[in-house]
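In what follows, a structure is listed as structure tokens, so that the remarks can point back to it.
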Amino acid sequence: MSKATYKERAATHPSPVAAKLFNIMHEKQTNLCASLDVRTTKELLELVEALGPKICLLKTHVDILTDFSMEGTVKPLKALSAKYNFLLFEDRKFADIGNTVKLQYSAGVYRIAEWADITNAHGVVGPGIVSGLKQAAEEVTKEPRGLLMLAELSCKGSLATGEYTKGTVDIAKSDKDFVIGFIAQRDMGGRDEGYDWLIMTPGVGLDDKGDALGQQYRTVDDVVSTGSDIIIVGRGLFAKGRDAKVEGERYRKAGWEAYLRRCGQQN
């Protein structure tokens, strides 16, 4: 588990995307990623307007939106990301052969590679998924892109454990510049081999313990103390009538204080 500061890690990271993200985290004093699964662009943009100042990263599932368009959804999202200084992460969870994911990432309705700074993929199909996605990014844009591998999940009964997790970590080692880290519940090591992987952890909640569909929540302190660099919070920010601005600051503060404790800068 890294005890270096985000600023220190930004200065030495081989990935431009990861370095930019670490710098944003340092400058805004936040390690909060907002996961906003809503059905309309209007709802999405309203929540982003409220949460933008508190987050380092926005995680989307644009295939949930009933009215998605590049002009009506992506353009204003990119404007908000510039206004409030956060990156965009499309939680696509690619899981197919290299040529197929290359097309899914670059083409179709969503053209993810054009606008999302970060996306993610399962390791189930092997290292070809990394090379396919990287090729797509290089062909579509000159902007740097980053990939997260799904090493562990937060849902009850997940099969992403043990040898599967180990195999996914091995796949991540195939490309130090493009693969920037993992969706995981804990530190994934690698520093002794020269890797500085970002760990992003979903299933973080200060109030709820889970839901009826198998989601299991862990506290902010728990995930950060076991190696998470970025806490991913969804319904805890806006569901059940919650005030997104209030909850955004609450989670930002909790995440930042947990990070300072991990780095030895706060008791």
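Just so you know, glycine gets a Cβ as well, placed from its N, Cα and C.
Don't look for the substitutions in this one, it keeps the originals.
On a predicted model such as this, the values are computed, not experimentally measured, just so you know.
For ASP37, 59-61, 91-100, TYR217, ARG235, the entry in Swiss-Prot reads substrate binding site. In the three-state DSSP reading, LYS59 (mutagenesis position) counts as strand. Sequence-distant neighbours of LYS59 (mutagenesis position) (same chain, 6+ residues apart, CB-CB distance under 8 A): CYS33, ALA34, SER35, LEU36, PHE89, GLU90, ASP91, ILE232, GLY234.
Swiss-Prot gives this note for the published mutagenesis LYS59 to Ala: Reduces kcat 100-fold. Reduces substrate affinity 900-fold.
Within 10 Å of the Cβ of ASP91 (mutagenesis position) there are 21 other Cβ atoms, across all protein chains. One entry in Swiss-Prot concerns the mutagenesis experiment ASP91 to Ala. Its note says: Reduces activity over 100000-fold.
Annotation for LYS93 (mutagenesis position): same-chain Cβ neighbours under 8 Å, separated by at least 6 residues, are ASN120, ALA121, HIS122, LEU150. In three-state terms derived from DSSP, LYS93 (mutagenesis position) belongs to an extended strand segment. Where Swiss-Prot documents LYS93 to Ala as a mutagenesis experiment, the accompanying text is: Reduces activity over 100000-fold.
Swiss-Prot lists LYS93 with the feature active site, proton donor.
Quoting Swiss-Prot on the natural variant ALA160 to Ser: In strain: +D4. Residue density at ALA160 (variant position): 19 other Cβ atoms are found within 10 A of its Cβ, drawing on all protein chains shown. Under the DSSP three-state reduction, ALA160 (variant position) is assigned to coil, being neither helix nor strand.
Among the mutagenesis entries in Swiss-Prot is GLN215 to Ala, noted as: No effect. Same-chain residues at least 6 positions away in sequence with a Cβ under 8 Å from that of GLN215 (mutagenesis position) are, in sequence order, SER154, CYS155, LYS156, GLY203.
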### Message
Considering Cα atoms only, can you say which of ASP37, ALA95, ILE97, ASN99, TYR217 is the nearest neighbour of ALA160 (variant position) among these binding-site residues?
### Response
ALA95
### Query
What does DSSP say about GLN215 (mutagenesis position): helix, strand or coil?
strand
### Fewest other Cβ within 10 angstroms of its own Cβ, chosen from the binding-site residues ALA95, ILE97
ILE97
### Query
Which entry in the list of binding-site residues, THR60, ASN99, has its Cβ near the fewest other Cβ atoms, using 10 Å as the limit?
ASN99
### Task
Sort out for me which one of ASP37, TYR217 has the most neighbouring CB atoms within 10 A, since those are the binding-site residues we care about.
TYR217
